[in-house]
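From Swiss-Prot, for reference:
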MUTAGEN   Gly22 to Ala  Reduces transcription of the peptidoglycan hydrolase pcsB gene
MUTAGEN   Phe23 to Ala  Reduces transcription of the peptidoglycan hydrolase pcsB gene. Does not negatively affect WalK expression or membrane insertion
MUTAGEN   Glu33 to Ala  Reduces transcription of the peptidoglycan hydrolase pcsB gene
DOMAIN    35-87  domain 'HAMP'
DOMAIN    92-158  domain 'PAS'
DOMAIN    157-211  domain 'PAC'
DOMAIN    215-435  domain 'Histidine kinase'
MUTAGEN   Val216 to Gly  Severely reduces autophosphorylation
MUTAGEN   Ser217 to Asp  Severely reduces autophosphorylation
MUTAGEN   His218 to Ala  Abolishes autophosphorylation. Reduces phosphatase activity by about 12-fold
MUTAGEN   Arg221 to Asp  Severely reduces autophosphorylation
MUTAGEN   Thr222 to Ala  Greatly reduces phosphatase activity. Increases transcription of the peptidoglycan hydrolase pcsB gene; simultaneous deletion of serine/threonine kinase stkP has no effect
Amino acid sequence: MLDLLKQTIFTRDFIFILILLGFILVVTLLLLENRRDNIQLKQINQKVKDLIAGDYSKVLDMQGGSEITNITNNLNDLSEVIRLTQENLEQESKRLNSILFYMTDGVLATNRRGQIIMINDTAKKQLGLVKEDVLNRSILELLKIEENYELRDLITQSPELLLDSQDINGEYLNLRVRFALIRRESGFISGLVAVLHDTTEQEKEERERRLFVSNVSHELRTPLTSVKSYLEALDEGALCETVAPDFIKVSLDETNRMMRMVTDLLHLSRIDNATSHLDVELINFTAFITFILNRFDKMKGQEKEKKYELVRDYPINSIWMEIDTDKMTQVVDNILNNAIKYSPDGGKITVRMKTTEDQMILSISDHGLGIPKQDLPRIFDRFYRVDRARSRAQGGTGLGLSIAKEIIKQHKGFIWAKSEYGKGSTFTIVLPYDKDAVKEEVWEDEVED
């Protein structure tokens with residue numbers, strides 16, 4: 001019995017010790033769990049701070065209760081979503097900046113108070129503001145429209161404005177400005193966008209078109225009036241042998257001049273519409289020019305009204321070039337004819353030619369009337385004449401130099417004139433030249449053989 005009692009007491013004490021040890025273990029585990037939770041909470045808190053700071057690279061990996069695990073996984077997912085969103089925003093920003101940078105139109109944006117928050121380089125150049133800080137400046141001040149418009153006008157009316165501006169090079173520009181509102185999804189207006197389109201060339205072309213139509217009308221009206229007058233005189237009975245032949249001759253001359261003008265206009269139209277193409281061939285340019293000058297020498301013997309001397313001032317060596325011989329003949333003929341027309345009787349006309357590494361330079365000089373300084377920049381304009389009455393009397397259409405300029409441009413060259421009034425003029429043509437072109441062609445032929 002005693003032994004049984006002792007055994008019972010021992011068992012009871014052992015159970016008590018186990019319970020005590022179990023309690024201590026539970027308390028210890030709870031304390032450890034609480035400490036681990038605190039560490040994990042600190043890690044989660046740090047992760048949130050990293051997200052706020054823009055660091056999305058760290059990934060949490062925690063073991064524990066389901067709630068902690070869920071929070072950790074959600075934070076990792078949120079971090080990845082934010083990272084991808086940030087990358088997309090950066091890519092869109094770069095794409096937008098690239099588009100704005102390469103746009104030929106100027107673009108600027110404002111906040112709701114009309115202050116500039118964005119402007120591209122084109123707009124800065126158009127407004128002459130490259131070196132100025134324009135952010136936060138008023139759009140009204142920037143466009144110089146504060147005297148005529150208020151910000152409310154731009155918002156409520158979104159007008160289209162035509163402005164005169166001066167770019168960074170001091171060139172005057174015509175700008176067409178269009179406005180658009182920046183709206184949020186709620187409809188709240190948060191600012192304006194203005195697009196500046198340079199219409200300088202368009203306005204210039206429109207002015208030239210109007211002037212061209214006016215000139216064509218005038219140039220055709222003058223000979224038509226003459227022809228009409230003479231035909232009316234003939235119709236009314238002026239058919240006697242002493243008068244009628246002169247009337248008919250003048251009518252034919254004016255008709256021929258109109259035909260030449262129409263032909264020149266059609267030629268220019270084909271060039272403008274890019275339907276006039278060069279038929280190039282490889283020729284000896286020295287022989288080509290010499291042939292033209294020989295033709296003019298033969299004409300000189302038949303010319304009764306005007307005597308002139310053609311001087312060749314160039315070496316007789318081969319200059320091989322690819323040109324359209326018909327069109328280039330038209331250019332040289334026109335310049336030589338003008339030199340003869342405006343030179344005094346017995347005048348000297350000098351033709352010079354030389355080459356550089358990559359250019360052929362042809363110049364034709366005369367000692368004629370010359371061109372006034374104020375007229376020199378416009379002599380290649382269509383229908384422009386220094387002396388309209390004299391040019392018309394000599395049968396000119398006023399289009400010869402315009403056509404010459406366009407033909408030279410088709411050959412990727414350029415033409416200009418220097419002149420001193422009363423002393424003469426020099427017309428210079430520069431064409432691209434490759435001195436090795438013939439060597440290469442001969443070498444290719446030898447290889448093919």
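Using the three backbone atoms N, Cα and C, a Cβ is placed for every residue, glycine included.
No noted substitution is present; original residues retained.
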Per DSSP, to which secondary structure element type does Val216 (mutagenesis position) belong, with helix, strand and coil as the options?
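The residue in question, Val216 (mutagenesis position), is helix (DSSP, three-state).
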Limited to the domain 'Histidine kinase' (215-435), I'd like the whole-number average of pLDDT.
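Averaged over the domain 'Histidine kinase' (215-435), per-residue pLDDT gives 84.
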When you measure from the Cβ of Val216 (mutagenesis position), how many other Cβ atoms are you left with inside 10 Å?
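I count 15 other Cβ atoms within 10 Å of it.
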Could you check the mutagenesis positions Ser217, Thr222 and say which one's CB has the fewest neighbouring CB atoms inside 10 Å?
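With the mutagenesis positions Ser217, Thr222, fewest surrounding Cβ atoms within 10 Å: Ser217.
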Can you grab the distance from Thr222 (mutagenesis position) over to Val216 (mutagenesis position)? Cα atoms, rounded to a whole Å.
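About 10 Å separate the Cα atoms of these two residues.
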Reduced to three states, what secondary structure does DSSP give Arg221 (mutagenesis position)?
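Once the DSSP labels are grouped into three classes, Arg221 (mutagenesis position) ends up as helix.
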Let's see if you can do this one: DSSP helix, strand and coil counts over the domain 'PAS' (92-158), in that order.
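Computed counts for the domain 'PAS' (92-158) are 28 helix, 11 strand, 28 coil.
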